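J.: Have a look at this one before I ask anything.
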Amino acid sequence: MTLDMDAVLSDFVRSTGAEPGLARDLLEGKNWDVNAALSDFEQLRQVHAGNLPPSFSEGSGGSRTPEKGFSDREPTRPPRPILQRQDDIVQEKRLSRGISHASSSIVSLARSHVSSNGGGGGSNEHPLEMPICAFQLPDLTVYNEDFRSFIERDLIEQSMLVALEQAGRLNWWVSVDPTSQRLLPLATTGDGNCLLHAASLGMWGFHDRDLMLRKALYALMEKGVEKEALKRRWRWQQTQQNKESGLVYTEDEWQKEWNELIKLASSEPRMHLGTNGANCGGVESSEEPVYESLEEFHVFVLAHVLRRPIVVVADTMLRDSGGEAFAPIPFGGIYLPLEVPASQCHRSPLVLAYDQAHFSALVSMEQKENTKEQAVIPLTDSEYKLLPLHFAVDPGKGWEWGKDDSDNVRLASVILSLEVKLHLLHSYMNVKWIPLSSDAQAPLAQPESPTASAGDEPRSTPESGDSDKESVGSSSTSNEGGRRKEKSKRDREKDKKRADSVANKLGSFGKTLGSKLKKNMGGLMHSKGSKPGGVGTGLGGSSGTETLEKKKKNSLKSWKGGKEEAAGDGPVSEKPPAESVGNGGSKYSQEVMQSLSILRTAMQGEGKFIFVGTLKMGHRHQYQEEMIQRYLSDAEERFLAEQKQKEAERKIMNGGIGGGPPPAKKPEPDAREEQPTGPPAESRAMAFSTGYPGDFTIPRPSGGGVHCQEPRRQLAGGPCVGGLPPYATFPRQCPPGRPYPHQDSIPSLEPGSHSKDGLHRGALLPPPYRVADSYSNGYREPPEPDGWAGGLRGLPPTQTKCKQPNCSFYGHPETNNFCSCCYREELRRREREPDGELLVHRF
């Protein structure tokens, strides 16, 4: 099979003159049908000649070389190696869903354009063609509920969405600020390269299949001009973490650790997975490349590659089945490209989500013209503590390792205060404070340990080795007694609200991985044995708080209005002016000092504002529009096929055990589904547009069955599967027999909530979960397939447990939603009772 595929690829390259990487993409997209691939290539040649704009990053800095045609383009990258993907089913497995999979030809053109304009890993010029905007999902509220839910489960990483929202880490700001948009994690391939896949999806809308970002990351770490400065920042933070666990490295060990970091970023596959029992379903006679899993330092380097800040939304602790926090999750926080001048960076951050050792891009949805919602990302948690600022300390070239580390004077000279951190955020990002309504209260995040109270100050993970306690100020002696009473009262209220919150984090993920992670964590987490928590901040306030609050409110009104106007979209540097009036003679700008004042007040429990970075959302480029339209057309065809299959299954169910009529169906989709031949793409897409309210509901996630769960590593300490190292990240895969991975595993949607104005604001909140049924990773026990448990009324299923009261087992559609034992008892009861309708009336 390999020789045949290589021969076909060689013939295609010789006959068309296309690059090997583009040729492989075209052939794989058409399942190695040469004629179909040639047709796509001709279409690409025509589109490339006249339709696409010369640059995909409109408005970004730096000059761009005009793009040449396919035939005369100079090779700017080495030919793509022949990977060990000898079966065409591998391509279906890797990207069996998503926008980029449905439009492989146009995505191949976009990838080729982006990579052809790429440069080296240095900082003298933009290493890659970087967009200044973020990718947005299309407006799904224009479609009816069934088709919308089909797209949602196809594009959105729903288990991650539910897990992070329940943990109070994601979208908590939407509940307190109705003008903010909800961010959604995009489904991302899990082949060890998910960090770069997520970054590529967040900017361009397609995966990093050509490893373009990974190669740029490796080049910057290996030979970039920032290499030594990056190494110093990494070593400083690692040294502070080692102090927590009592580790001391020799110079040889430091060099070995650094070389290992560079090696992890390599684009060479780590290993290949064949068919074995450890994988979910496996792929017959196929192998797929798996890449080394990356660490938080690689996120920091990626910020320099992209020349833009990166914000990672993640929980802070990994928990076992008992809810015990036993390992920190170090990825969450802010990564600034500090080795690149702020004036040369994009100010709109790239936002990623991290859960269960997997990265996804967080994106918003395209809005209607009359919608006033804004896309923002908070730079504090829900308790108004500033997110960790990773690798922010560079001790300098003159730092003597091993000597200055123990010199308190030298240490104090490099520790960052809260003012310095705020100055960096103001310099690299467009930030602002969003006022909250008087009755708004942010949901509480999960505590670092199940016994920690909400008001306890978590011990800081020594990211950058900095501390903010000095900058927050000491408590006023005159107000200390009263504040202690108020703090104690707030703590009791927060403890009460957190009672159920901790229980919600107990999950099946901890049950399966808890013991193995504990076993492996000792050796793998030795250098990361830091205490959990974010940036440590004192809770005291300076004297004269009331006067300070009045001044802050008066000055904020004028400052906020001017700031919103000044917060432009271009990469404008915010350098602090010298000695501004009214800032107490501070070397930082008045805006920074005002932010410091507001943040101090918020950390004392008087939060009136949210400190956020603004996300730039611009118009899509032509290739993105084409890519989305092709995906919607493909999704419609798959949706119609799925509906027909479900209808056939309903008929079989009703004819077999059937005790009642088929579920009621909406007339709109039925009229379309029964047509043997569909209308053209555009008219078919419009056929799904209805007058439904603008709610956007997320279906409950499911495990997808035991044989098709998505394996992921958890921090460098996952289970050893099939003799592999515990940090291995396995690709997500499902049995090839299933036409769609989601078909049999996603339950029906719960009705969404509506805002007063009828918009979809707030409707993305997941349905309510009972404590007994919800888990920390967002998974639930496998529910009935969509549309099977509607009963006589045709409603979506609202429960998955056995219909028999007080039964802890789960039912199945084949047994009328009883478990097997209760179903047998029910059959025996019905045999004894002449009236079979008692089954319907009783339950």
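Just so you know, the numbers here start at 1 and follow the chain as drawn.
Cβ atoms are placed via backbone N, Cα and C, with glycine included.
Sequence unchanged from the original; the noted substitutions are absent.
Sharing the features that Swiss-Prot gives for it:
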{"type": "DOMAIN", "residues": "183-365", "note": "domain 'OTU'"}
{"type": "ACT_SITE", "residues": "Asp191", "note": "active site"}
{"type": "MUTAGEN", "residues": "Asn193 to Leu or Met", "note": "Loss of deubiquitinating activity due to stabilization of the autoinhibited conformation"}
{"type": "MUTAGEN", "residues": "Cys194 to Ala", "note": "Loss of deubiquitinating activity. Increased ability to interact with polyubiquitin"}
{"type": "MUTAGEN", "residues": "Cys194 to Ser", "note": "Loss of deubiquitinating activity"}
{"type": "MUTAGEN", "residues": "Cys194 to Ser", "note": "Loss of deubiquitinating activity; when associated with N-358"}
{"type": "ACT_SITE", "residues": "Cys194", "note": "active site, nucleophile"}
{"type": "MUTAGEN", "residues": "His197 to Ala or Glu", "note": "Strongly reduces deubiquitinating activity"}
{"type": "MUTAGEN", "residues": "His197 to Asp or Asn", "note": "Reduces deubiquitinating activity"}
{"type": "MUTAGEN", "residues": "Asp210 to Ala", "note": "Reduces deubiquitinating activity"}
{"type": "MUTAGEN", "residues": "Glu295 to Lys", "note": "Loss of deubiquitinating activity"}
{"type": "MUTAGEN", "residues": "His358 to Asn", "note": "Loss of deubiquitinating activity; when associated with S-194"}
{"type": "MUTAGEN", "residues": "His358 to Ala", "note": "Loss of deubiquitinating activity"}
{"type": "ACT_SITE", "residues": "His358", "note": "active site, proton acceptor"}
{"type": "MUTAGEN", "residues": "Phe809 to Ala", "note": "Does not affect interaction with EGFR"}
{"type": "MUTAGEN", "residues": "Tyr810 to Ala", "note": "Impairs interaction with EGFR"}
J.: Taking only C-alpha atoms and a 10 A limit, tell me which of Asp210, Glu295, Phe809, Tyr810 are near His358 (mutagenesis position). These are the mutagenesis positions.
T.: none
J.: Phe809, Tyr810: which of these mutagenesis positions has the highest Cβ count within 10 Å of its own Cβ?
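T.: Top count of Cβ atoms within 10 Å goes to Tyr810.
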J.: I want to check the contact list for Asn193 (mutagenesis position): same chain, sequence separation of six or more, C-beta distance under 8 angstroms. What comes out?
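T.: Result: Asp208, Leu211, Arg214, Tyr291.
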J.: Please identify, among the recorded positions Asp191, Cys194, His197, Asp210, Phe809, the one with the smallest Cα-Cα distance to Glu295 (mutagenesis position).
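T.: Checking each of Asp191, Cys194, His197, Asp210, Phe809 against Glu295 (mutagenesis position), the shortest Cα distance is to Cys194.
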J.: Can you give the mean pLDDT for the domain 'OTU' (183-365), rounded to a whole number?
T.: 86
J.: If you skip the near sequence neighbours and keep only those at least six away, which residues in the chain come within under 8 angstroms of His197 (mutagenesis position), Cβ to Cβ?
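T.: When sequence neighbours closer than 6 are ignored, His197 (mutagenesis position) has Thr188, Thr189, Asp191, His207, Asp208, Phe359 within Cβ distance under 8 Å.
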J.: For Phe809 (mutagenesis position) and Asp210 (mutagenesis position), determine the Cα separation and express it in whole Å.
T.: 46
J.: Just counting, how many other CB atoms are there within 10 A of the CB of His358 (mutagenesis position)?
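T.: The Cβ of His358 (mutagenesis position) has 26 Cβ neighbours within 10 Å.
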J.: Check the DSSP secondary structure of Cys194 (mutagenesis position), expressed as helix, strand or coil.
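T.: In three-state terms, Cys194 (mutagenesis position) counts as helix.
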J.: CB neighbours of Cys194 (mutagenesis position) within 10 A?
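T.: Excluding its own Cβ, Cys194 (mutagenesis position) sees 29 Cβ atoms within 10 Å.
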